[in-house]
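Features reported for this protein in Swiss-Prot:
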- Asp32, Ile33, Gly34, Lys35, Thr36: ATP binding site (BINDING)
- Glu379, Asp463, Glu464: divalent metal cation 1 binding site (BINDING)
- Glu383, Glu513: divalent metal cation 2 binding site (BINDING)
- Lys35 to Ala: Retains endonuclease activity (MUTAGEN)
- His320 to Ala: Retains endonuclease activity, ATP only partially inhibits endonuclease activity (MUTAGEN)
- Glu379 to Ala: Loss of endonuclease activity (MUTAGEN)
- Asp511 to Ala: Loss of endonuclease activity (MUTAGEN)
- Lys541 to Ala: Loss of endonuclease activity (MUTAGEN)
Amino acid sequence: MKFSNITIKNFRNFEKVNINLDNKNVIFGMNDIGKTNFLYALRFLLDKEIRKFGFNKSDYHKHDTSKKIEIILTLDLSNYEKDEDTKKLISVVKGARTSANADVFYIALESKYDDKELYGNIILKWGSELDNLIDIPGRGNINALDNVFKVIYINPLVDLDKLFAQNKKYIFEESQGNESDEGILNNIKSLTDQVNQQIGEMTIIKGFQQEITSEYRSLKKEEVSIELKSEMAIKGFFSDIIPYIKKDGDSNYYPTSGDGRRKMLSYSIYNYLAKKKYEDKIVIYLIEEPEISLHRSMQIALSKQLFEQSTYKYFFLSTHSPELLYEMDNTRLIRVHSTEKVVCSSHMYNVEEAYGSVKKKLNKALSSALFAERVLLIEGPSEKILFEKVLDEVEPEYELNGGFLLEVGGTYFNHYVCTLNDLGITHIIKTDNDLKSKKGKKGVYELLGLNRCLNLLGRENLDEITIDIPEDIKGKKKKERLNERKKEIFKQYKNEVGEFLGERIYLSEIDLENDLYSAIGESMKRIFENEDPVHYLQKSKLFNMVELVNNLSTKDCFDVFEHEKFACLKELVGSDRG
């Protein structure tokens, strides 16, 4: 079984959205944009504990009760032969699934507001043909849907004590009838009786019992006596059991008092229940902002659990935490955002096999960018150090205003651009006009920088070129020859360069260092105490860039920002300067 799509109409802040889904989904966006409402749309559809309350007027988009609330979930059942969950669902839906369209199945909710009852009653339907759905059979608040699905909603402020108390009976009823425990239970009962007997013999207890009995009889003429007993003897010893944490190698017990520790223990209990109590159902986790109260390291640990453990086969996670996305793979990213009305953009995120060894590195960089409005993609750490310095001086609140610098680690542009584009996040690219010599082909070069930009536009690579440089020309002189050729190539393909600018792709005429020299050449000479600062900078790019950045004046930073070769920075901050 695979979640395929959801359509939400006239529900809370959603006028109409149509969103592609998968079995693992991450929902993100600004505060108060609709992430919780998205989860509640699923809860109304699949969770009887929420559904039984029906809809209030405020649940209708802009309180427009003249239109129905509609929520339609599309499932892909094409893996029937291999998937046990698909078989579970099919065994319950029976005749609602027709052979004509057996691989697709719809679960739909609609609610028309009753002005007299001041209430929106819920009608559930399902079937394989969207235009011919049938009512889901049920009785009262329970229907056939509830026999196959179990929604586990985890509140950001999950209450451990309440969760444990609610499920204590189920957890410990499992041990009843276990012969190996019968002797132990009898011993506990005997010991409990002894405890109560000893309690009753205490002078302070006897005195209190006598006085309170006397007070009671003075109020009500009744032949009774008041005695104090341990709750364990009356309710059973399970009633007094609460979880403690015991560190390995330590004989002491520690209360689960920290919020982070309590939350992780709550997740452990939910997982236990999913495996034991709901093993015959399809369990769907709806997890809301779990990062609250969790230290960064615990968020990373939870990320590993969510994306790698089979327990979390189906989940919808809302979050503001990049750390929770470090381990993501085969995950549907859903961005809830707003222009004039709330819209949802989605992207199926996969780490290609070729990138498997650097998955965490790729995810770590991308996960922070997902929460931005505009992202400037740059090649490496030197660019990042420089641009951070310039922006800190010129536009220090660029991140607060939605900007983000994303270091792609060389040439992984495509991996990020596709994701950002699908999610409606503005992306800007700054890259060098690189040439790459072909192995085994003397004097033959690939137009690497131009091809990189063309590939981002879905275009084919340009043909290789030949650059004839005599063998006696090496080192700095050879580089100068190559740079002259880069300038010629830049002019030759000026039309393509113009197209790139229209797509927010900024290709350097040569490279970052030469762009920088065009903007603040004299300052570079002064700081490096060198008449060829570009060559000096490139000898040890990162190390020397740090030296440069540490000595840039505020004027230098403004000169870089205002220079045409760094127009990408204005694009990032949305500046209309100049």
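Cβ atoms here come from the backbone N, Cα and C positions, even for glycine.
Here the original residues stay in place, and none of the substitutions has been built in.
Where Swiss-Prot records a feature, it is marked here on the structure.
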residue : record               : DSSP (3 states)
Asp32   : ATP binding site     : coil
His320  : mutagenesis position : coil
Glu379  : mutagenesis position : coil
Asp511  : mutagenesis position : coil
Lys541  : mutagenesis position : helix
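For Asp463 (divalent metal cation 1 binding site), the nearest of the recorded positions Asp511, Glu513, Lys541 in terms of C-alpha separation is Asp511. Take the mean position of the Cβ atoms of Asp32, Ile33, Gly34, Lys35, Thr36, the recorded ATP site; other residues of that chain with a Cβ within 8 Å of it are Asn13, Gly29, Met30, Asn31, Asn37, Phe38, Ser318, Val336. Following the DSSP three-state reduction, the secondary structure of Glu464 (divalent metal cation 1 binding site) is coil.
Same-chain residues at least 6 positions away in sequence with a Cβ under 8 Å from that of Lys35 (mutagenesis position) are, in sequence order, Ile27, Phe28, Gly29, Glu288, Ser318, Val336. Taking the Cα atom of each, Glu379 (mutagenesis position) and Glu513 (divalent metal cation 2 binding site) are about 13 angstrom apart. Of the candidate recorded positions, Asp32, Glu464, Lys541, the one lying closest to His320 (mutagenesis position) when CA atoms are compared is Asp32. When the Cα of Thr36 (ATP binding site) is compared against those of the recorded positions Glu383, Glu464, Glu513, Lys541, the shortest separation belongs to Glu383. A straight line from the CA of Glu513 (divalent metal cation 2 binding site) to the CA of Lys541 (mutagenesis position) spans 9 Å.
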